[in-house]
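**Student:** Checked Swiss-Prot, it gives:
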type    : residues                                                   : note
MUTAGEN : M1 to A                                                    : Loss of isoform 1 expression
MUTAGEN : M48 to A                                                   : Loss of isoform 2 expression
BINDING : G237, E238, R247, T248                                     : 3',5'-cyclic GMP 1 binding site
BINDING : R625, G634, E635, A637, R644, S645                         : 3',5'-cyclic GMP 2 binding site
MUTAGEN : E635 to A                                                  : Partial loss of catalytic activity. Severe loss of catalytic activity; when associated with A-635
DOMAIN  : 693-950                                                    : domain 'Protein kinase'
BINDING : V699, G700, R701, G702, T703, F704, G705, T706, V707, K722 : ATP binding site
Amino acid sequence: MGACSSKAQHQTRDPEPREQQAAQEQKSTGPSGAPNDAPAPAEAERKMSGSSATAPKGEMPTASTGTPEQQQQQQQQQQQQQEQQQHPEHQQSEKQQQHGEEQQQERKPSQQQQNEEAAAPHKHGGERKVQKAIKQQEDTQAEDARLLGHLEKREKTPSDLSLIRDSLSTNLVCSSLNDAEVEALANAVEFFTFKKGDVVTKQGESGSYFFIVHSGEFEVIVNDKVVNKILTGQAFGEISLIHNSARTATIKTLSEDAALWGVQRQVFRETLKQLSSRNFAENRQFLASVKFFEMLTEAQKNVITNALVVQSFQPGQAIVKEGEKGDVLYILKSGKALVSIKNKEVRVLQRGEYFGERALLYDEPRSATITAEEPTVCVSIGRDLLDRVLGNLQHVLFRNIMLEALQQSKVFASFPTEQLSRLIGSVVVKDYPENYIILDRENRTRASASALFSAQGVRFFFVLEGEVSVFAYKDKSSSSSSSSSSSSSSSSAEGEMELHLIDTLKRGQAFGDEYVLSPNKPFAHCVKSNGPTKLALLTASALTATLGGQDIDETLDYNNKLAITKKMYIFRYLSEQQTQTLIKAFKTVRYTQGESIIREGEIGSRFFIIKLGEVVILKGEKRVRTLGRHDYFGERALLHDERRSATVAANSPEVDLWVVDKDVFLQIVKGPMLTHLEERIRMQDTKVEFKDLNVVRVVGRGTFGTVKLVQHIPTQMRYALKCVSRKSVVALNQQDHIRLEREIMAENDHPFIIRLVRTFRDKEFLYFLTELVTGGELYDAIRKLGLLGRYQAQFYLASIVLAIEYLHERNIAYRDLKPENILLDSQGYVKLIDFGCAKKMQGRAYTLVGTPHYMAPEVILGKGYTLTADTWAFGVCLYEFMCGPLPFGNDAEDQLEIFRDILAGKLIFPHYVTDQDAINLMKRLLCRLPEVRIGCSINGYKDIKEHAFFSDFDWDRLAGRDLSPPLLPKGEIYAEDAEEGGLDIEEDEGIELEDEYEWDKDF
């Protein structure tokens, strides 16, 4: 097989694709972009209950003013009004400007009119120009070299700093910066001087500088025509703060002497990155010092850290006042604060100390006044925001305590998280005073404990707050000789029995394993509180209800079977219903030592899991190995009519096996899921060598070359082969991306994600051999379908959510989610492709990467982002599915317009979109504050799956391939209608690589 030119992913494209991947090596911004015009989640839901969620002419209702988010929104609107003055290089003429404003205001209604005039159905995107994904940095050497000759040293005066600060504060990209960040950037700008006629920027030339006019006048020239002037205090080159791109105008000096302040994009973003990283680390450290949060998980602490708000106070300014209602926790980051009660000074708070923690739990007035003694900076979080990103704090803390205790329990340790959550949800929480007998033998309790504990009573309990002593009863006569000298015994006796202290349990500990394992065993201990105590009690009836009527042994057996089957691909992605039915179909069979279980050469029809005992595997008379408890064998017999490759015999006096027959399995798993499993197992079984591949045709072209359909000659299996030119990779400085792409693809194993079979390399190319996906792009499918209905949108969005959820569970950010990067398989189910932008996240990322229309605000800005960026793209896709155009920048002519619309544009819904559940979900996904974006809280994707939009959708049947896809592909669909045989290729034996190609040694 010879060399092909290539693309870094298995993709097919339109003749004029709107695509491709991206990896702009630049820093991007932070978790707190400007808030959306969409109401915050709670507000949005409130508005949904009104008469209408859409205002006249497709306008979305505006949220009322007052909250910090809404105040930021108003500031954004004011900034938009100032933009024409602040960025005059984008002005052309007054008439053109007014026309542009009209277009922006009527953008969505104009789309509606087009749709109404069309016969039907509504079309996706219309004639919009969609930007390609940002891939690599443009060369700015020419501009950089020219500007170097104008650079001068200058000490900034107070008036200089004031001018710079004012300009930065009104800049859209800088709108989310705090005072410290603006100050750092003001100190980072450089001074440039110019003479009349000097050129600052050239139209079409790539640039990386953002400028503020210090003095003089400059003219704006577009296509050799002067269209505007730039005066002192005005700025230009805003797009350069986001990424290097071609200048849209030439800027030339008009004055005899003129000067600019300028900052390079790399300096700008590196400054923000350093500040953001340092602030996050500091805030995380401060949060760790709050004892109140010590029972939170690391992930929960990170969520809170991302949501912390920085607040500054001047000397003498009250931070909180005694008697006022409190709902905010404050941590001092710098400065000092005086605590006073009833006008009496009590103490002084220093850096790292905190106050107001009770305000997060209880509706009670402040117990003291706290006043800044000097300039003081605090980080804070309010109860409302905390509830939105984490949930009710007390419930979260208690749940964490119980979850950790269950995971350490000998009985519950093997329970899956979902089962543990159900157990936690069934407990009863009760408070007890000091020295209270909470439980006694045979479940005798004080009368105030209520009839709750009648029948089988309490079987298990957790200590949430306080401390309890646990006593055992012993026969007094048999232990009298030792009890007098035992410090752990109690002198109180009941009849001929006396109490002996056996344990003292504190917060986070639990008791009752023996009573869970023996449901009918009478409670034989005494539990007493050592102080005010809060317990969570699990009763026998609650335990039975939670376990679905099964006893604990049956549940443990079920969990063991579940854990074992989920290790195998053949069972891993069955639906929950299919899995439950399969596990219940297992029967127990016993064999005695020496008895053959299966015989070499016979046709297999059973799958086995070892419950107890040991088996030996024999090839002929040769002993190969032994298998023990919870090992398994024979799974291939469920899918294939194959002869057994070995004999398996019992190797202990008794061997108990869980067994399922093939005919039972085929009654449970059938149709599309069975076909999918057969194809996947066959693909995994095939041992592919490069020399055995035959090129059939080209199916796609991209940045690095082509994608080819190839056939494996020995088995006739077909695959897609992406052929990546090493020279192109090196020229575009993409070595790390290609290597990471391979690493991530090799780890992926999900039915809705493209499967990498293996990789090859030779002197000129790298090769990705993947499964062949023949149904075409989702991008084309939604254009065939027209505007998607509720079920169609549910099907595609839910499939995408499951694929991205799988990646996020492995801490992988996809970062270029869009319909072009999703293919349909022959059954109409989705396959996520193109991992050229994916990244294994460790902390926060700062790289600007992805396709502009689908970028989250925090990616565009410069202060870091996490996995939340992918969740924003869910909202863009859903909007495109159901509304037609893109939500932001649909009619934009350049990337700056797209970015401006994403950061500050209104989210407007066409009049023909009437599904209020869908509208609400879009608003919550397209929330500019990632901390409160649905799917980004500590609940993760559970909040999306349980949203009202999916209330009538069966996620389980989707996973089991038991739903009808919106579009069933007819035949095979490829973008590239290439001639048979693809490109002419030369044979290559894989000659030794030169040293400079060491980066691709893993291929």
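Here the Cβ of each residue, glycine as well, is placed from N, Cα and C on the backbone.
None of the noted substitutions appears here; every position holds its original residue.
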**Student:** Between R701 (ATP binding site) and S645 (3',5'-cyclic GMP 2 binding site), how many Å separate their Cα atoms?
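**Tutor:** S645 (3',5'-cyclic GMP 2 binding site) has its Cα 44 Å from the Cα of R701 (ATP binding site).
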**Student:** For E238 (3',5'-cyclic GMP 1 binding site), just give me the three-state DSSP call.
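**Tutor:** SS state of E238 (3',5'-cyclic GMP 1 binding site) = helix.
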**Student:** Nearest of the recorded positions to G237 (3',5'-cyclic GMP 1 binding site) by CA-CA distance, picking from G634, E635, A637, R644?
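**Tutor:** Checking each of G634, E635, A637, R644 against G237 (3',5'-cyclic GMP 1 binding site), the shortest Cα distance is to E635.
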**Student:** Measure from the CA atom of E635 (mutagenesis position) to the CA atom of R644 (3',5'-cyclic GMP 2 binding site) and give the result in Å, rounded to a whole number.
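**Tutor:** Cα-Cα, rounded: 11 Å.
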**Student:** Have a look around T248 (3',5'-cyclic GMP 1 binding site) and count the other CB atoms within 10 A of its CB, chains all included.
**Tutor:** 18
**Student:** From the Cα of G705 (ATP binding site) across to the Cα of E238 (3',5'-cyclic GMP 1 binding site), what is the distance in angstrom?
**Tutor:** 34
**Student:** Determine, from DSSP, whether E635 (mutagenesis position) sits in helix, strand or coil.
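**Tutor:** Note: E635 (mutagenesis position) is helical by DSSP.
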**Student:** Just checking, which of G237, G634, G705 (binding-site residues) has the fewest C-beta atoms within 10 Å of its C-beta?
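**Tutor:** Each of the binding-site residues G237, G634, G705 was scored; lowest Cβ tally within 10 Å is G634.
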**Student:** Here's one to test understanding: among the recorded positions R247, R625, G634, E635, A637, whose C-alpha is closest in space to the C-alpha of G705 (ATP binding site)?
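**Tutor:** For G705 (ATP binding site), the closest Cα among R247, R625, G634, E635, A637 is found at R247.
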**Student:** According to DSSP, does R644 (3',5'-cyclic GMP 2 binding site) sit in a helix, a strand, or coil?
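**Tutor:** For R644 (3',5'-cyclic GMP 2 binding site) - judged by DSSP and reduced to three states - the answer is coil.
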**Student:** When you tally the Cβ atoms that lie within 10 Å of each candidate's Cβ, which of the binding-site residues (A637, V707) has the highest tally?
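**Tutor:** Sorting the candidates by Cβ neighbours within 10 Å, the top entry is V707.
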**Student:** Calculate the distance in Å between the alpha carbons (Cα) of R625 (3',5'-cyclic GMP 2 binding site) and R247 (3',5'-cyclic GMP 1 binding site), and round it to a whole number.
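**Tutor:** Each residue's Cα considered, R625 (3',5'-cyclic GMP 2 binding site) and R247 (3',5'-cyclic GMP 1 binding site) end up 69 Å apart.
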**Student:** In angstrom units, rounded to an integer, how far apart are the Cα atoms of A637 (3',5'-cyclic GMP 2 binding site) and V707 (ATP binding site)?
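**Tutor:** Here the two Cα atoms lie 35 Å apart.
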**Student:** Long-range same-chain neighbours of R247 (3',5'-cyclic GMP 1 binding site), Cβ under 8 Å, sequence gap at least 6?
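**Tutor:** Looking at Cβ-Cβ distances below 8 Å from R247 (3',5'-cyclic GMP 1 binding site), excluding near sequence neighbours, one finds E143, T201, K202, Q203, G204, E205, S206, G207, G237.
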